[in-house]
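Asker: Per Swiss-Prot, substrate binding site is recorded for Pro211, Cys212, Val213, Leu214, Asp215, Leu216, Lys217, Met218, Gly219. Under its mutagenesis entries, Swiss-Prot includes Lys217 to Ala with the note: Loss of activity. According to Swiss-Prot, the mutagenesis experiment Ser325 to Ala carries the following note: Strongly reduces activity.
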Amino acid sequence: MVVQNSADAGDMRAGVQLEPFLHQVGGHMSVMKYDEHTVCKPLVSREQRFYESLPLAMKRFTPQYKGTVTVHLWKDSTGHLSLVANPVKESQEPFKVSTESAAVAIWQTLQQTTGSNGSDCTLAQWPHAQLARSPKESPAKALLRSEPHLNTPAFSLVEDTNGNQVERKSFNPWGLQCHQAHLTRLCSEYPENKRHRFLLLENVVSQYTHPCVLDLKMGTRQHGDDASEEKKARHMRKCAQSTSACLGVRICGMQVYQTDKKYFLCKDKYYGRKLSVEGFRQALYQFLHNGSHLRRELLEPILHQLRALLSVIRSQSSYRFYSSSLLVIYDGQEPPERAPGSPHPHEAPQAAHGSSPGGLTKVDIRMIDFAHTTYKGYWNEHTTYDGPDPGYIFGLENLIRILQDIQEGE
């Protein structure tokens, strides 16, 4: 939706009204939908620098970087608040002196207030169906209009860790929770005409009908070199109490399409923090299960890409991907049954990103969230490292091993 920018009197440039990204399954920072193939998130200069100096070998495993936009609050005639994005003019301040978005400061405050008080409502089910909306209205806009508050009852089930039914919602609650918390703080702490810088990134799930997404926090260490002692201790405690310490990886969120009941099964980071090693293995199994059967044909292409990523990470000397995540993505919509004598749908050659040799089923493996990534050559870096990231490699090796066990039926 294009709107007129009301941030400055006399400055009536066209803008894009942002929508919540309904397939966000983890993270604190609100991710917004810019268009069908693009999402945006508050700009962190370290992350922007990473994307702009990205090693060529890593590009296939990261979202495409599409630049930046400025974002401001916009109020429509009914008083409804939303975020509107405008392209950044070339004449604006250069990259090297850009400051952190005020939106990032709000996100960091949100981390402090929600970091340890997670809800026990860790499993949600939401139907992937059309909400009641006008022909030109997207599902995200209809959702915001029909459910303006987080605790508004709707259609789908949310359970606690004991399986008790406690709440019903019509959407994956995590992305909207991040969006509404972010919007509330922006509204209360900054004027309407305050401009914030956002990154534009590829929407890596846009090509999927029913995107199944697993968000994995990688590595044995999650705090950046610039973390305060309090934050460092908090992150070290989370790692020690989760599979991050013993496996180098933990679940930060996931959604899995259940074909039998036509809804997404959703779990959040609080669920992931409580898992044992065996619980982590069972969660990976569940991520590959559609409610009817295990999607075994996904295992080989996922393993193929993870091994390729492992090879790339081993070649990236000095890089430390602290607090970054790894997305595993596939389509919950299975290919149609083949006719007798026709090629198997999983054997058809694919040229799209994420395809594997031999025409393996389409999957995507993408690294995201580089706000705390460090490497030699980063501007004004005080701490540098030698060799590849041992914690990330440890996590990838264990992830591959567990998926191999599932593949072999153990």
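Cβ coordinates are placed from backbone N, Cα and C, and glycine is handled just like the others.
Just the original residues are modelled here, none of the noted substitutions.
Distances, neighbours, how buried they are, the whole picture for these features please.
Answerer: Long-range Cβ contacts of Asp215 (substrate binding site) within its own chain (separation 6+, distance under 8 Å): Val25, Gly26, Gly27, Ile251, Cys252, Gly253, Met254, Ser325, Leu326, Leu327.
Counting every protein chain shown, the Cβ of Lys217 (mutagenesis position) has 27 other Cβ atoms within 10 Å. Classification of Lys217 (mutagenesis position) by DSSP places it within a strand.
Summarising the environment of Ser325 (mutagenesis position), the number of other Cβ atoms within 10 Å of its Cβ, over all protein chains shown, is 22.
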Asker: Rounded to the nearest angstrom, how far is the Cα of Lys217 (mutagenesis position) from the Cα of Pro211 (substrate binding site)?
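Answerer: The Cα atom of Pro211 (substrate binding site) is 19 Å away from the Cα atom of Lys217 (mutagenesis position).
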Asker: Could you list the residues of the same chain, at least six apart in sequence, whose Cβ is under 8 A from the Cβ of Val213 (substrate binding site)?
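Answerer: Once residues fewer than 6 apart are set aside, Val213 (substrate binding site) is near His23, Val25, Val205, Gly253, Met254, Gln255, Leu327, Val328, Ile329.
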Asker: Which residues in the same chain, at least 6 apart in sequence, have a Cβ under 8 Å from the Cβ of Gly219 (substrate binding site)?
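Answerer: In sequence order, the residues whose Cβ lies under 8 Å from that of Gly219 (substrate binding site) (at least 6 apart) are Ser244, Gly248, Val249, Phe321, Tyr322, Ser323, Ser324, Asp389, Gly391, Tyr392, Phe394, Gly395.
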